[in-house]
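Visitor: Positions annotated as Fe(3+) binding site by Swiss-Prot: HIS27, HIS81, ASP161, HIS165. According to Swiss-Prot, the feature Mn(2+) binding site maps to HIS27, HIS81, ASP161, HIS165, an assignment based on similarity to another entry. A natural variant is reported in Swiss-Prot for this position, THR23 to Pro, and the note states: In strain: NEM2021. In Swiss-Prot, the entry for natural variant ASP61 to Gly states: In strain: S087. The structure shown retains the original residue. Recorded in Swiss-Prot as a natural variant, GLN105 to His carries the remark: In strain: NEM2022. Where Swiss-Prot documents ALA111 to Thr as a natural variant, the accompanying text is: In strain: 1K07. For the natural variant ASP147 to Val, the note given in Swiss-Prot is In strain: A4065G. Among the natural variants that Swiss-Prot reports, ILE150 to Met is described with the note: In strain: C4068G. A natural variant is reported in Swiss-Prot for this position, ALA181 to Ser, and the note states: In strain: 42M06.
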Amino acid sequence: MAFELPNLPYGFDALEPHIDQQTMEIHHGKHHNTYVTKLNAAVEGTDLESKSIEEIVANLDSVPENIQTAVRNNGGGHLNHSLFWELLTPNSEEKGTVVDKIKEQWGSLDAFKEEFADKAAARFGSGWAWLVVNNGNLEIVTTPNQDNPITEGKTPILGLDVWEHAYYLKYQNKRPDYISAFWNVVNWEKVDELYNAAK
C-alpha cells in the first residue's frame, strides 16, 4: 500500500503568528508531499511497501542498497514530518509527566529549552533537533538531513525541523527566533503521550 500525506490536525493558519500560514502550506503541501511521492517511487515493487514507515527507518541497514539513500532521505522526511505536525498545536500547555521528568533532569523547563535551542541553532546546515527517550532517560540530540533517532534505537518524543524551508519565509536567516517561537506551539500533550509509551 502506498504511503500517504497525512492531513494536518489544524488549519494552515492555526499556528500564526509563530509559524505562518504560507510556510505551513508550502512545508506540508510541497515539501512533505514530495518526500511521500519519492518514497513511494523508491519502494514500488519491493516488500517495503507492506511495512510501516517506522519499521523501515528503524531498519535502514536491511533496505536494498540500490534504494537505501532514497529511502533514508525520503522515508526519513515522511516520518519526521508526520511526527512534526502532531507535535504542534495552537493550544500549547506545559504540563504532564514529561514536563516533570524534564524539570527533574534539567533543573527547570527553561534550562531544558535553552539547551535544546542551543543545539538546534548549532546544527550545521539542514537537520532536526530532538528530545528522545534513551534507556529510560531523556536526551537532546540532533540529526543531519532527514535522519531520525530511531535508526540509532532512540525514541523521538519532540522534534524541531531546522531546515531553512521550515522558517525562511518568516524568519529568514534568524533560526534562533524561529526556535524561540516554536515553544509557543509545542503540543505537550502529544509529547507526554509519546514519553509515556516509550519509557
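Cβ coordinates come from backbone N, Cα and C, glycine included.
Those substitutions? Not in this structure, it's all original residues.
Are these features on the surface or tucked inside, and what are their neighbours?
Guide: HIS165 (Fe(3+) binding site) carries a helical DSSP state (H, G or I).
Counting only residues at least six positions away in the same chain, the Cβ atoms of HIS27, HIS28, HIS31, HIS32, TYR35, ASP161 sit under 8 Å from the Cβ of HIS81 (Fe(3+) binding site). The secondary structure of HIS81 (Fe(3+) binding site), as reduced to three states from DSSP, is helical.
All protein chains included, THR23 (variant position) registers 20 other Cβ atoms within 10 Å of its own Cβ.
The Cβ of ASP61 (variant position) lies under 8 Å from the Cβ of no residue that is in the same chain and 6 or more residues away along the sequence. According to DSSP, ASP61 (variant position) sits within a helical segment.
Long-range neighbours of GLN105 (variant position) (same chain, six or more residues apart, CB within less than 8 Å of its CB): PHE112, ASN137, LEU138. Under the DSSP three-state reduction, GLN105 (variant position) is assigned to helix.
Within the same chain, no residue at least six positions away from ALA111 (variant position) has a Cβ under 8 Å of its Cβ.
Around the Cβ of ASP147 (variant position), the same chain contributes ARG72, GLY76, GLY127, TRP128, each under 8 angstroms and 6 or more positions distant in sequence.
Residues near ILE150 (variant position) in space but far in sequence (CB under 8 A, at least 6 apart, same chain), listed by position: GLU54, VAL57, ALA58, LEU79, PRO156. DSSP classifies ILE150 (variant position) as helix under the three-state reduction.
Its own atom aside, the Cβ of ALA181 (variant position) has 17 Cβ atoms within 10 angstroms in the protein chains shown. DSSP assigns ALA181 (variant position) to a helix in the three-state reduction.
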Visitor: Starting from the Cβ centroid of HIS27, HIS81, ASP161, HIS165, which together make up the recorded Fe(3+) site, report each further residue of the same chain whose Cβ lies within 8 Å of that point, ordered by sequence.
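Guide: Apart from the listed residues, the neighbours are HIS28, HIS31, HIS32, PHE84, TRP163, ALA166.
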Visitor: List the Cα distance (Å, whole number) between ALA181 (variant position) and THR23 (variant position).
Guide: 14
